[in-house]
Amino acid sequence: MGKNGSLCCFSLLLLLLLAGLASGHQVLFQGFNWESWKQSGGWYNMMMGKVDDIAAAGVTHVWLPPPSHSVSNEGYMPGRLYDIDASKYGNAAELKSLIGALHGKGVQAIADIVINHRCADYKDSRGIYCIFEGGTSDGRLDWGPHMICRDDTKYSDGTANLDTGADFAAAPDIDHLNDRVQRELKEWLLWLKSDLGFDAWRLDFARGYSPEMAKVYIDGTSPSLAVAEVWDNMATGGDGKPNYDQDAHRQNLVNWVDKVGGAASAGMVFDFTTKGILNAAVEGELWRLIDPQGKAPGVMGWWPAKAATFVDNHDTGSTQAMWPFPSDKVMQGYAYILTHPGIPCIFYDHFFNWGFKDQIAALVAIRKRNGITATSALKILMHEGDAYVAEIDGKVVVKIGSRYDVGAVIPAGFVTSAHGNDYAVWEKNGAAATLQRS
């Protein structure tokens, strides 16, 4: 192929990669679970065989596990950040191949960035593990105890700055106010982009450092998106269920987005407010899915362009099951997030292991076919204990819940295009006709 032809192909691929982001059509996919590191032959190699199915389902971004050496097998206790070959998921060459395969299908790769804390390779003169090795032959990321927050007294030498966020007891909390820490972490993030091919970030335990510090790393590395895990407890009643009013919870998430730069920033948050409310709502309390202003009750209702919605992830579900979605109602959860505003995230387990691949893909197809975006208009038509019905952009209607007699609230001119266990989706006649012809 000539030079001009190669340039043309590259430009087309770049347009494909950027299309979802520019238009708000992102559909995320978490490409691992808590047990993925155990995969025989390596997780990255196994995932090579899943790329076609993921891309065919309309996914725009795949979130991959932490890429570096880690004291814990899962990757969340990182040490030598440049040492990719030591990962339990596979080596650097295998990771590059996987990212290349994703890019070849127009799908971006999200790196799981764990920078709140870090594990040291060596002890200092006190016998404390606080001497860090970066994983290169030079001094990059080779830090000492003066890079550990001084209020992390178990590890620090007392000379650094105070922690800007929540404590992480299991490993040293890194001083993100330190100029060298900021500079070398930004260099590492840029290397993840330039050398490995990553496009975007998922910020692990983002409560551990201030949003102002997150802004430094987002602004300094220009990811296509940076979705943060800011997981706080929800206010609950005496029965253990979440209170109806979760405005304080979602306000905290909105505040994080504001402080990293708001609409101008690539920063966004996982919508833990929606997750918690939806968990409870599908148990016969679907009245929860509307706030007093008639909007969705999570971050989705206030700032949908910055709300990454999800049913479960490697922490809430998988084998950890810290906060699992009701297992017999998972597809109700997907019917909700895949038809609604916000940026939905599909979990690997539900797609590949639970037998929901075709149903989830059908819902994504409806989303794409009707041009539903992160900021689509939501009109809630019914919100009772056993039935929730909503219209999106005047093009799609969705019902979740056990009640079947909801025909009276379905607008004229809509026909059923997807249905399953206690959920159904309708499209306008024109969209349904297009589906039948295709």
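In case you wondered, yes, glycine gets a Cβ from its N, Cα and C as well.
The feature active site, nucleophile is assigned by Swiss-Prot to ASP204, with a curator's inference given as support. Within 10 Å of the C-beta of ASP204 (active site, nucleophile) we count 20 further C-beta atoms, all protein chains included.
Under the DSSP three-state reduction, GLU229 (active site, proton donor) is assigned to coil, being neither helix nor strand. Within 10 Å of the C-beta atom of GLU229 (active site, proton donor) sit 18 other C-beta atoms, taking all shown protein chains into account. Annotated active site, proton donor per Swiss-Prot: GLU229, in sequence order.
DSSP assigns TYR404 (mutagenesis position) to coil, not to a helix or a strand. Listed in sequence order, there are no same-chain residues at least 6 apart in sequence whose CB falls under 8 Å from the CB of TYR404 (mutagenesis position). Positions annotated as substrate binding site by Swiss-Prot, on the basis of a curator's inference: 69-71, 76-77, 202-207, TRP231, ASN233, GLN251, ASP258, LYS295, 301-303, HIS314, GLN320, LYS399, 404-406, 416-422, TRP426.
As annotated by Swiss-Prot, Ca(2+) 1 binding site applies to ASN116, ASP163, ALA166, ASP173, GLY208. The Cβ of ALA166 (Ca(2+) 1 binding site) has PHE205, ARG207, GLY208 as same-chain neighbours under 8 Å, each 6 or more residues away in sequence.
In sequence order, MET77, PHE168, ALA170, ALA171, PRO172, ASP173, ILE174, PHE205, GLY208 are the residues of the chain that are 6 or more apart from HIS117 (mutagenesis position) and have a CB within less than 8 Å of its CB. Among the mutagenesis results in Swiss-Prot, HIS117 to Asn has the note: 20-fold decrease in activity. The residue drawn here is the original one.
One mutagenesis experiment catalogued in Swiss-Prot, TYR129 to Ala, is accompanied by this note: Reduces affinity for starch granules 3-fold. DSSP classifies TYR129 (mutagenesis position) as strand under the three-state reduction. If you draw a 10 Å sphere around the CB of TYR129 (mutagenesis position), it holds 18 other CB atoms from the protein chains shown.
According to Swiss-Prot, the mutagenesis experiment TRP302 to Ala carries the following note: Over 10-fold decrease in affinity for starch granules. Abolishes binding of starch granules and reduces activity towards starch granules by 99%; when associated with A-303 and A-404. Secondary structure at TRP302 (mutagenesis position), taken from DSSP and collapsed to helix, strand or coil, is helix. Cβ neighbours of TRP302 (mutagenesis position) (same chain, under 8 Å, six or more residues apart in sequence): ARG250, VAL254, LYS295.
In the shown protein chains, 23 other C-beta atoms lie within 10 A of the C-beta of TRP303 (mutagenesis position). The mutagenesis experiment TRP303 to Ala is recorded by Swiss-Prot, whose note states: Over 10-fold decrease in affinity for starch granules. Abolishes binding of starch granules and reduces activity towards starch granules by 99%; when associated with A-302 and A-404.
According to Swiss-Prot, the experimentally introduced change HIS314 to Asn is described as follows: 10-fold decrease in activity. Taking the Cβ of HIS314 (mutagenesis position) as reference, residues of its chain lying under 8 Å away and at least six apart in sequence are, in sequence order, GLN30, PHE32, ASN33, TRP34, GLU74, GLN320.
The mutagenesis experiment ASP315 to Asn is recorded by Swiss-Prot, whose note states: Loss of activity. In the shown protein chains, 16 other C-beta atoms lie within 10 A of the C-beta of ASP315 (mutagenesis position).
Looking at Swiss-Prot, you'll find the mutagenesis TYR404 to Met noted as follows: Abolishes binding to cyclodextrin-Sepharose and strongly reduces enzyme activity.
For the mutagenesis result TYR404 to Ala, the note given in Swiss-Prot is Reduces affinity for starch granules 9-fold and reduces activity by 90%. Abolishes binding of starch granules and reduces activity towards starch granules by 99%; when associated with A-302 and A-303.
Packing around HIS419 (mutagenesis position) is summarised by its Cβ count: 15 other Cβ atoms lie within 10 angstroms of its Cβ, all protein chains included. Under the three-state DSSP scheme, HIS419 (mutagenesis position) falls in the strand class. For the mutagenesis of HIS419 to Ala, Swiss-Prot gives this note: Slightly decreased catalytic activity. The structure shown keeps the original residue.
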Can you check which residues sit near ARG202 (substrate binding site), meaning Cβ under 8 Å from its Cβ, same chain, 6 or more apart in sequence, and list them in order?
TRP63, ILE110, ALA111, ASP112, ILE113, ALA226, VAL227, ALA228, GLU229
Near the Cβ of THR416 (substrate binding site), how many other Cβ atoms are there if near means within 10 Å?
13
Spatial neighbours, same chain, of ASP163 (Ca(2+) 1 binding site) - Cβ under 8 Å, 6+ residues apart:
CYS149, ASP151, ASP152, ASP173, ASP175, GLY208, TYR209
According to DSSP, folded down to helix, strand and coil, what is HIS117 (mutagenesis position)?
strand
